[in-house]
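Enquirer: Dumping the structure here so I can ask a few things about it.
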Amino acid sequence: MTKAASGDTKSTLYCSFCGKSQHEVRKLIAGPTVFICDECVELCMDIIREEHKIAFVKSKDGVPTPREICEVLDDYVIGQGHAKKVLAVAVHNHYKRLNHASKNNDVELAKSNILLVGPTGTGKTLLAQTLARIIDVPFTMADATTLTEAGYVGEDVENIVLKLLQAADYNVERAQRGIVYIDEIDKISRKSDNPSITRDVSGEGVQQALLKIMEGTVASVPPQGGRKHPQQEFLQVDTTNILFICGGAFAGLEKIISARGAAKSIGFGAKVTDPEERRTGEILRNVEPDDLQRFGLIPEFIGRLPVVATLEDLDEAALVKILTEPKNAFVKQYQRLFEMENIGLTFTEDALHQVAKKAIARKTGARGLRSIMEGILLETMFELPTYEGVEEVVVNAEVVEGRAQPLLIYAEKKGGAASA
C-alpha cells in the first residue's frame with residue numbers, strides 16, 4: 001500500500017497496520033501490496049510470546065511445572081523468589097492432586113492450603129492476581145474484611161464459593177477444582193486473647209465459619225447470591241478439592257516474634273540484636289503457629305493452613321525495578337499517558353532511586369510508588385494538553401525532592417532545556 005507524499009515526487013510507503021510512514025520507523029518490510037513496520041513486528045512477537053507462556057497450562061498432561069509457573073510470575077512480580085516457589089509448587093500439586101483423584105487411587109492426597117505473610121506493599125495480592133491470569137482452573141479473590149457470620153449484615157462465607165462458581169460460568173464440576181485467594185486475612189483475627197461474652201461476628205466468628213469450607217464440605221449456594229430463603233433452589237458445591245490461599249500484612253506480628261526471641265535470648269552468652277536493626281520481612285521468616293495464635297488466629301484455623309510463606313521487605317533496588325521492569329510498570333504507564341499528547345517522558349536514574357527512598361521512608365512498599373509519582377507529575381499533567389512545541393519532559397532527583405520543576409525540552413531547542 002503506497003501513498004504519494006504531498007510535495008514529493010517520490011512515493012512514500014506506509015505500514016498497513018499502524019499507518020506510520022517509512023520515515024517514522026527503522027524498517028518497513030514489503031509484501032504483496034502490503035507493508036509492515038519493525039514496531040508492529042515487535043508487537044506481534046510480544047503477543048505470540050505471551051500466548052506461548054500461557055499455553056503451558058494446556059499441555060498434554062495438564063500439569064505445568066513449578067518452574068514454568070515461576071517464569072510467568074517473574075514477568076509481573078519483582079523479587080519474592082521464596083513466595084513464588086511456594087505458590088508455584090502449591091498450584092502444581094493442586095493440578096496433580098486433581099488428576100490423581102480422577103484415577104480412583106487408594107491413597108487420598110490432601111490439599112495444602114497456603115498462608116502468605118508479609119509487610120504491606122510487598123506483592124501478596126499481585127501474586128494472586130497474576131496467578132489468576134495464567135492458570136487453567138477457576139480462580140476468585142475475596143476480601144476477608146467484608147465477611148461476617150451467617151445471619152449478620154455483611155457477606156456470608158459461602159458467598160466466596162458463589163464467586164468461584166461464577167468464575168466457572170456456573171459449571172459446578174469446574175468450580176470444585178478451583179482456587180480461592182482470601183485477602184486481608186489478618187483483619188479477622190480475634191479481638192483479644194480472652195473469650196468475650198459478646199459475639200465477635202467479623203473476627204473469630206468468620207474464622208469458625210471458614211473452617212468447614214477450607215477443610216471440605218458441601219456448600220449450598222443460592223445461584224443468584226444474597227441471603228437464603230426456604231423457597232430458593234440451591235446449588236451443591238463440594239469444597240474438598242478447592243485450594244485456599246490466604247494473605248495478610250499481619251501488622252504487629254513482628255513484635256510478637258521479636259518478644260518470643262528475646263525471651264529465649266537471656267543470659268551472659270546471649271546474642272543481643274536490636275529489633276530496630278532487623279527488617280520486618282526478616283523477622284517474619286521466623287513465624288511459628290504460636291505467634292499466629294497470639295496475633296488472634298484460632299488454632300483450628302491455623303491448622304487448616306499448613307504451608308506458610310513469608311514475603312520480604314522490598315529494598316531500594318527492588319523498588320527501582322518495580323518502577324521500570326514489569327510489563328505494567330508505573331514509569332511505562334505514565335510514559336504512555338504522555339505519548340497520547342505526543343510528548344516523551346524520561347526519569348533519570350537518580351530520580352528513580354529518590355522515588356524508591358521516599359517509598360521506603362513512608363513504609364508503604366510498592367503500593368506507595370504510585371502516589372509519589374502522581375504527586376511529582378500532577379502540575380505537569382495539569383498543563384500537559386496546553387504545552388506547545390514541547391518534545392520531552394525530564395524528571396530528575398531535584399524534582400522528586402520538590403526543589404525544582406520537571407525540565408521541558410522543546411523541539412526547536414534540542415540542545416537546551418527550559419524549566420517548566
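Glycine is treated like the rest: Cβ placed from N, Cα and C.
Annotated domain 'ClpX-type ZB' per Swiss-Prot: 3-56, in sequence order, evidence recorded as sequence analysis. The note that Swiss-Prot attaches to the published mutagenesis Leu13 to Ala is: Disrupts interaction with SocA but not self-association. The Zn(2+) binding site annotation in Swiss-Prot covers Cys15, Cys18, Cys37, Cys40. In Swiss-Prot, a mutagenesis experiment is listed as Ile47 to Ala, annotated with the note Disrupts interaction with SocA but not self-association. Residues or ranges marked as ATP binding site by Swiss-Prot on the basis of sequence analysis: Pro119, Thr120, Gly121, Thr122, Gly123, Lys124, Thr125, Leu126.
Context for these features, please: burial, neighbours, distances.
Expert: Cβ neighbours within 10 Å of Leu13 (mutagenesis position), excluding its own Cβ and spanning all shown chains: 18.
There are 22 other CB atoms within 10 A of the CB of Cys15 (Zn(2+) binding site), with all protein chains counted.
Proximity of Ile47 (mutagenesis position) to non-local residues of its own chain (separation of 6 or more, Cβ distance below 8 Å) is seen for none.
Counting every protein chain shown, the Cβ of Gly121 (ATP binding site) has 23 other Cβ atoms within 10 Å.
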Enquirer: Could you measure between Gly121 (ATP binding site) and Cys18 (Zn(2+) binding site) for me? Cα positions, answer in whole angstrom.
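Expert: Each residue's Cα considered, Gly121 (ATP binding site) and Cys18 (Zn(2+) binding site) end up 38 Å apart.
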Enquirer: Work out the three-state DSSP category of Ile47 (mutagenesis position).
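Expert: SS state of Ile47 (mutagenesis position) = helix.
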Enquirer: Which of the listed binding-site residues (Cys18, Cys37, Cys40, Leu126) has the least company, meaning the fewest other Cβ atoms within 10 Å of its Cβ?
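Expert: Comparing Cβ neighbours within 10 Å for the binding-site residues Cys18, Cys37, Cys40, Leu126, Cys18 has the fewest.
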Enquirer: Need one number: mean pLDDT over the domain 'ClpX-type ZB' (3-56).
Expert: 76
Enquirer: Given the binding-site residues Thr120, Thr122, and counting only Cβ atoms in the protein chains shown, which has the most within 10 Å of its Cβ?
Expert: Thr122
